[in-house]
Amino acid sequence: MAELPVTEMPGDALCSGRFTISTLLGGDEPPPAACDNSQPSHLTHGSTLYLRTFGYNTIDVVPAYEHYANSALPGEPRKVRPTLADLHSFLKQEGSHLHALAFDGRPGHELTDGLVEDETGANSEKSPGEPVRFGWVKGVMIRCMLNIWGVILYLRLPWITAQAGIVLTWLIILLSVMVTSITGLSISAISTNGKVKSGGTYFLISRSLGPELGGSIGLIFAFANAVGVAMHTVGFAETVRDLLQENGTPIVDPINDIRIIGVVTVTVLLAISLAGMEWESKAQVLFFLVIMVSFANYLVGTLIPASKDKASKGFYSYHGDIFVQNLVPDWRGIDGSFFGMFSIFFPSATGILAGANISGDLKDPAVAIPKGTLMAIFWTTISYLAISATIGSCVVRDASGDVNDTITPGPGLCEGLACGYGWNFTECSQQHSCRYGLINYYQTMSMVSAFAPLITAGIFGATLSSALACLVSAAKVFQCLCEDQLYPLIGFFGKGYGKNKEPVRGYLLAYAIAVAFIIIAELNTIAPIISNFFLCSYALINFSCFHASITNSPGWRPSFRYYSKWAALFGAVISVVIMFLLTWWAALIAIGVVLFLLLYVIYKKPEVNWGSSVQAGSYNLALSYSVGLNEVEDHIKNYRPQCLVLTGPPNFRPALVDFVSTFTQNLSLMICGHVLIAPGKQRVPELRLIASGHTKWLNKRKIKAFYSDVIAEDLRSGVQILMQASGLGRMKPNILVVGFKKNWQSAHPATLEDYIGILHDAFDFNYGVCIMRMREGLNVSEALQTHTAPEALVQEEQTSTIFQSEQGKKTIDIYWLFDDGGLTLLIPYLLHRKKRWGKCKIRVFVGGQINRMDEERKAIISLLSKFRLGFHEVHVLPDINQKPQVEHTKRFEDMIAPFRLNDGFKDEATVAEMRRDYPWKISDEEINKNRIKSLRQVRLNEILLDYSRDAALIILTLPIGRKGKCPSSLYMAWLETLSQDLSPPVLLIRGNQENVLTFYCQ
C-alpha cells in the first residue's frame, strides 16, 4: 500500500500552483482566494512533485525522460510515474498519511522515490569519475577510417591492381563497398532504434534478433577482431622486416623476424589499450594525422618525374599507355583470380564496425554511428579508387630494379612498355625473376612517393591503428557477451576495471589469440580466414534490419530513415554468396560454428527478454495462423483434444498437469484454469502478479501450457467464464478436465452443488469432460480456491509425480461402455504414442450379452481396426448387468444415507419445500428411479477390481446424470462407487457425443 506523508500546514499556506491535500481528499474544494499561485506550494509532501504536474485535483505527472529510462542518472533518485492504482483508487487519510486503497505491486519505497523525494541533482555537475565519451568524428569516423585503412591499402592494393587490372580492381572495391554500405545503412537503422549501450555489433544484433543469433555472432565477431589484430600486426612486421633487410640487419630470418616483431608490437598495443580509452583515442588521432600526411606524400610523388632508380623499379610517372595496359588483368600465382583478389582485399573494407563496437563510449551513439560510419565508408572508398587508378597509371607490372637494364643499341629483343621509356626488363620478365614492378614489389607505394619514410610511417600508422581498433573491439564486444552470460565459463572475462569499465581480461584474451595467429607470419593466409567471419557478421546485421522491418513491430522505429529492408535482405544474401565464392570450406566452418552456438543457446534458453524481432515475428506468425484457422472448417480428421484443466494454482496439481500434458504436449492446446474467489473483485490487481509466477512454474517443469485466471463471486461462475472466454478463434478448449472431489461427503453441500454444476455446465457448453482420480487424492476443493505467493513458485522444489516416470509393461485398460464419439479411445491412443507409455499393453473392455460374445467381440475388433488405433486385445463383459454382491450394495446405501430426504411418509408440500431447501439431497422417488443405474456402478467397480487391479491406468466411460433428475450427492456417490478401492489412476471420460474418430479418408 503506497503511503504519502501529509505535513500539517497553517491555513494561510493552503495555496498551490498544482494541487493541495484538501482538494486531493475532498475533490471539490477550490483553493483559497488569497492564494498566490505564483509561488510553489508546500503542500506537495515536502517534495517537488508540483514541478511534475499541473492543475488541481491530480497527482498525474507530465511526460518526462526519467519515466522511460531503465536507470536513474548518476546522483539522482529514480523517478517513476504514479501507478494506475494511485490514480484510480480511493485515497483514505489515516493520521498523517494517505493510503491508496488498492493493491500496488511495487515496493513502497519505489513510489516514495518517484513521487516524494526531492529531485536534487537534476542539474548536478559532472561527476569527476564519469567516463570519457566521444563524438561522431573522433569516436566513429576517424576510428572507422583508420580501421578500414589497414595493411591492405599500402601493401596489397598496388599488387591487387597489377593482378586484376584497374577495371576489375575498381569492381572489387565497389563490390566490397556495396556490401559494407548496405551494412552501414542497416547498422545505422538498428543503432537509432533505441538507446545503444556498450557491446557494439553484438549488442545491436542480440537486441534485434535475440540472444540465439546475437550470442553466436558476438562470439565469432570478437574472435574475428582478435585475428584481425594479428593480420594488421603481421602487415606492420612485414614492413619493418623489409626495412631491416634493405639495411642489411635482419634479426634471424624473414619468417621469424615477422614473428618476433609482431609479438613485440602487439604487446605494445596491449599496453596502450590497458592505459584506457582516453590514451587509445589520442593514439588513434596521431595515427590519423600520419596517414593523411603519407597520402599527400604519395600523391606528390606520382607527379614528380621519375629518377633513374625509380625508373629501374618500374615507375615512369603518369602515362596513358601504362594506364591502358594496367586496365586489364594479368593473373599470376595461386591467388591469381578475381575472388582470390577479392578475398585478400575484402578485410580492408571491414573496419566499418569499429565505431559501433565502442558504442558504450560514445556521447550519442544514435547520431554518431550512422553519421560517422557512412562518412568513413565514403572517404575511404574515394581513397581506394584514387590510389588504384593513380598507381596503375604510373608503374609497369615488371621491373628488375637494376639501373643497368637500359636499352642498348643493337638487335637485342625488348618486350614490354618499359622499352618505350628506355628500359629493357625482358630477361627478368621472361624468367619471372623480376623483383620490382607493380606485381612483384609490395612496397611500390613507398617507392613512388616523394619521401619514402613518410609512406613507411603511414604503413605503421594504418597497421597499428587498425590493430589497436581490432584489439579494443574484440575486448569490448566479448565483455558485453560475457556480462549477458549466454555461454558457460566466459563470465570471468566480463569484469570491468576503472571508470570506463575497461575489459582488462578481455584484452589479455584477445592478445593471446592474436599472438597465436601472428605465429603464422603470412598475411595472405590470415586475411581470407577473417573474411568469412566478417561476412557472416555482415549477413546477420543486414538480416537483423530486414527481419525487424518485415515484422512491422510497433517497437521498430529507427530515427535513421535512409535504409531499405529489401536492400538489407540483398546485403545479407550477397554476403553469404560471397562467403562461399571466397573459400567454400571456410564458409561452411563459419556457418557450422554459428549453428552450433545457436543451437546451444536455444537449448539453454537463457532468461533474457530484449524485445527482439524474432519475438515480434513469432507474434506475427501466431496471429496470422490463428486468424487463418478461422477460415478452416472443423473436420473429424483434424480434431485435437484441447483441454481446459481446472488446476487452480498449477503447482497444487502437479499430477493433473503432468497427465494432461502427456497427451497434449506438441499436439494440442492445454490451459490451466484458476478461479480466484473474491466478492466485489477485490483481488483484481493480484492477477498480473500471480500469472507470471505460475507461467514460470509451468516453463520450469517444461509443460507447454497456458495459465489463465479469473476472479469471480464463486467457483462455478468463474469456471463458466473460463469455459466461455478461454482460447482464441479455433484454438479453444473442447474438453474440461477436473480432479475428483475426494472430500465430497464432508464438504459443504454448496461446494458439492458447484462441482456437479460445473460438469453440467461443461455439457451445456458442448464440452467433453474428463475426471481424474488418484488414490492419494488431488485436493480439488482446496486447490481450486487457494493460491500461493507468486515469487515463491519458481524457487520451490518441483514435485515429482508418477506420470513423469516410465510406466513399464503394465496395461492401459479402457472400459468403452457407452459410445461417446470416440474420445474414450482417442486419449489412451495419444498416451500410448508417448515414450513413457509406449511399453504398456492396451486392453479394451466392452459390455455384451453372454450368448453373443464372439459376434460382439469381432464387431468391436473390426471397428477398432477401421479406426487404425492399433488396439487388438478386446474383452467382452457379459456379466455387467448382474447384481452386485450384497455387502457392496449395502456399502453404497450407507454412503448415500446421510444425503437422503427420507420423504416417503411426508405430504407433498413438505417434500417440495425440503427439495427447495436441500437440492443436493436424494428423495425416495429418485432412489427408486435410479436404482438400476446405481447397482450398475457398484457392479462395475467389482469388475474393475477383478480385471484392472494392477493396471497402469484405468479409463472408463463417465456416466451422465440427467440435469434436474439426479441430485448432486447421488451422482457423486456413483463416481465414488465406480472408482473406490482402485490403486491405479482412474480417468472417467465422456465426449460431447460428436465423432472424434473416423475411418473415412475425407
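The backbone N, Cα and C atoms fix where each Cβ goes, glycine too.
Predicted, not measured: the structure shown is a model, and the values here were computed from it.
Record note (Swiss-Prot) on the mutagenesis of Thr53 to Ala: Decreased response to intracellular chloride depletion. Abolished response to intracellular chloride depletion; when associated with A-58 and A-71.
For the mutagenesis experiment Thr58 to Ala, the note given by Swiss-Prot reads: Decreased response to intracellular chloride depletion. Abolished response to intracellular chloride depletion; when associated with A-53 and A-71.
For Ser71 to Ala, Swiss-Prot lists a mutagenesis experiment annotated as follows: Decreased response to intracellular chloride depletion. Abolished response to intracellular chloride depletion; when associated with A-53 and A-58.
There are 29 other CB atoms within 10 A of the CB of Trp149 (Na(+) binding site), with all protein chains counted. If you look up Swiss-Prot, you'll see Leu146, Trp149, Ala462, Ser465, Ser466 marked as Na(+) binding site.
Around the Cβ of Tyr538 (chloride binding site), the number of neighbouring Cβ atoms within 10 Å comes to 31. In the three-state DSSP assignment, the secondary structure recorded for Tyr538 (chloride binding site) is helix. Per Swiss-Prot, the feature chloride binding site maps to Gly351, Ile352, Leu353, Tyr538.
Non-local contacts of Asn404 (mutagenesis position) by the CB criterion (under 8 A, 6+ apart in sequence, same chain) are absent. While the structure shown retains the original residue, Swiss-Prot records the mutagenesis experiment Asn404 to Gln with this note: Abolished N-glycosylation, leading to reduced localization to the cell membrane; when associated with Q-424.
The annotation that Swiss-Prot gives for the mutagenesis experiment Asn424 to Gln reads: Abolsihed N-glycosylation, leading to reduced localization to the cell membrane; when associated with Q-404. Taken residue by residue with DSSP, Asn424 (mutagenesis position) is part of neither helix nor strand, so it is coil.
Annotation comment: Swiss-Prot describes Leu646, Arg653, Val675, Gly739, Leu778, Asn779 as ATP binding site. For Gly739 (ATP binding site), other Cβ atoms within 10 Å of its Cβ number 25.
The binding-site residues near Trp149 (Na(+) binding site), taking a 10 angstroms Cα-Cα threshold over the set Gly351, Leu353, Tyr538, Leu646, Arg653, Gly739, are Gly351. Take the mean position of the Cβ atoms of Gly351, Ile352, Leu353, Tyr538, the recorded chloride site; other residues of that chain with a Cβ within 8 Å of it are Cys144, Asn147, Ile148, Thr180, Thr183, Gly184, Ile187, Ala349, Thr350, Ala354, Ala356, Thr373, Phe534, Ser537. Fewest other C-beta atoms within 10 Å: among the binding-site residues Leu146, Ser466, that description fits Leu146. Apart from Leu146, Trp149, Ala462, Ser465, Ser466, the Na(+) site neighbourhood in this chain, defined by C-beta within 8 angstroms of the site C-beta centre, holds Met145, Asn147, Ile148, Gly150, Leu153, His232, Phe287, Phe288, Ile291, Gly351, Gly461, Thr463, Leu464, Ala469. Rounded to a whole number, the distance between the Cα atoms of Ser466 (Na(+) binding site) and Tyr538 (chloride binding site) is 19 Å. For Ile352 (chloride binding site), the nearest neighbour among the listed recorded positions (Leu146, Asn424, Ala462, Ser465, Gly739), judged by C-alpha distance, is Leu146. Note: the CA-CA distance between Leu353 (chloride binding site) and Ser465 (Na(+) binding site) rounds to 14 Å. When secondary structure is read from DSSP and collapsed to three states, Leu646 (ATP binding site) falls in the strand class.
Closest to Ala462 (Na(+) binding site) by Cα-Cα distance, out of the recorded positions Gly351, Asn424, Arg653, Val675, is Gly351.
Under DSSP, Gly739 (ATP binding site) is assigned to a strand (E or B) in the three-state scheme.
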